[in-house]
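*Asks:* Got a structure for you, questions after.
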Amino acid sequence: MEAVAEHDFQAGSPDELSFKRGNTLKVLNKDEDPHWYKAELDGNEGFIPSNYIRMTECNWYLGKITRNDAEVLLKKPTVRDGHFLVRQCESSPGEFSISVRFQDSVQHFKVLRDQNGKYYLWAVKFNSLNELVAYHRTASVSRTHTILLSDMNVETKFVQALFDFNPQESGELAFKRGDVITLINKDDPNWWEGQLNNRRGIFPSNYVCPYNSNKSNSNVAPGFNFGN
C-alpha cells in the first residue's frame, strides 16, 4: 500500500524511518500496531507514526485475514468473477497474496518482490502494490485464464471487536478486542454470525463496530489482527 506524508518525521531510534512532508511511502505492514506502521522509502525500511501519514485509498487490502476466511468471503453469492482482496501471506509473514473469485472458486496469487523491492506476479514489475493492482485491472492476473481485478464492497463484510468476548454457550464465537471478524449473517439485530481463525459462531452485535481497512480504529487496542 502507499501513503503520503503529511508532516516531517525524524527517526528517534535505529528501527524508525525518517521522511519529509509530501514523500510517498510504501506501507509494508499496518496490522501489528495501529500507531506504528512498517514502511519503506528509497530502499530503507523502518517504523513510522501512523498519524503523520495519509493512506491512499485501498479497500481491497484486508491484512491478516486467513486464506480460508478469504475464500469464505469471496464465495458469497453476491461476489462476482474478478472480485478480489489483498492479504498478508500466511506462509511468508511480511509478504502479500491476492485472492480472486473465478468460476465458483477462489484463486490465490503470491505477490513477489525482487532485490530492488519491486512487486510483481509475472514479468511486469511495480513500485507499489497499488500500481500492481491498478495494472491487473486491465491485464490478467492468471496466465491460463483471463481474470481482471475488480472491486467489491468490503466495508460491510467485516466488523472489529470493541471488547473481548468469552462464550457462555455452545455455538458462540470467542474473540479478543481488536480482532477483525468475517461477517456471515446479521439477520438477528442482537446476535450476529461470523468467522474468525476458521471458527464460526454467533456473537453479540454490540461488541463490534464496522471495520474500515483504511483507518486505524482509535477504539481498539494496539496489536489487532485478522486471525492469521
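We number each residue from 1, going along the chain as drawn.
In case you wondered, yes, glycine gets a Cβ from its N, Cα and C as well.
A quick note: this is a predicted structure, and the numbers were derived from the prediction, not measured.
According to Swiss-Prot:
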{"type": "DOMAIN", "residues": "1-58", "note": "domain 'SH3 1'"}
{"type": "MUTAGEN", "residues": "Pro49 to Leu", "note": "In n1619; lethal at the larval stage, mild defect in vulva development and partially impaired sex myoblast migration. Rescues fluid accumulation in crl-1 e1745ts mutant"}
{"type": "DOMAIN", "residues": "60-152", "note": "domain 'SH2'"}
{"type": "MUTAGEN", "residues": "Arg87 to Gln", "note": "In ay73; partial rod-like larval lethality. Surviving mutant have a thin body and no vulva. Rescues fluid accumulation in clr-1 e1745ts mutant"}
{"type": "MUTAGEN", "residues": "Glu90 to Lys", "note": "In n1779; mild defect in vulva development and partially impaired sex myoblast migration. Causes ectopic muscle membrane extension. Reduced lev-1 synaptic levels. Moderate increase in resistance to nicotine-induced paralysis. Rescues fluid accumulation in crl-1 e1745ts mutant"}
{"type": "MUTAGEN", "residues": "Ser91 to Asn", "note": "In n1781; no obvious defects. Partially rescues fluid accumulation in crl-1 e1745ts mutant"}
{"type": "DOMAIN", "residues": "154-213", "note": "domain 'SH3 2'"}
{"type": "MUTAGEN", "residues": "Gly201 to Arg", "note": "In n2195; loss of interaction with soc-1. Partially restores normal vulva induction in let-60 n1046gf mutant. Partially rescues fluid accumulation in crl-1 e1745ts mutant. Partially prevents constitutive dauer formation in daf-2 m577 mutant"}
*Asks:* Summarise the domain 'SH3 2' (154-213) as counts of helix, strand and coil residues per DSSP.
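*Replies:* Secondary-structure breakdown of the domain 'SH3 2' (154-213): 3 helix, 28 strand, 29 coil.
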*Asks:* Determine the Cβ neighbour count for Pro49 (mutagenesis position): the number of other Cβ atoms within 10 Å of its Cβ.
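*Replies:* There are 13 of them.
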*Asks:* Across all the protein chains here, work out how many other Cβ atoms are within 10 Å of the Cβ of Ser91 (mutagenesis position).
*Replies:* 8
*Asks:* State the Cα to Cα distance, in Å, between Pro49 (mutagenesis position) and Glu90 (mutagenesis position), rounded to an integer.
*Replies:* 25
*Asks:* Which chain-mates of Gly201 (mutagenesis position) that are at least 6 residues away have a CB under 8 A from its CB, listed by sequence?
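*Replies:* Spatial neighbours, sequence-distant, of Gly201 (mutagenesis position): Pro167, Gly171, Glu172, Leu173, Ala174, Glu193, Gly194.
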*Asks:* By Cβ count within 10 Å, point out the most packed of the mutagenesis positions listed: Arg87, Glu90.
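*Replies:* Answer by Cβ density within 10 Å: Arg87.
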*Asks:* How many helix, strand and coil residues does the domain 'SH2' (60-152) contain under DSSP?
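*Replies:* Helix (H, G, I), strand (E, B), coil: 15 helix, 28 strand, 50 coil.
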*Asks:* On average, what pLDDT score does this prediction assign to the domain 'SH3 1' (1-58)?
*Replies:* 90
*Asks:* Could you give the number of helix, strand and coil residues in the domain 'SH3 1' (1-58) as assigned by DSSP?
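*Replies:* Within the domain 'SH3 1' (1-58) the tally stands at 3 helix, 28 strand, 27 coil.
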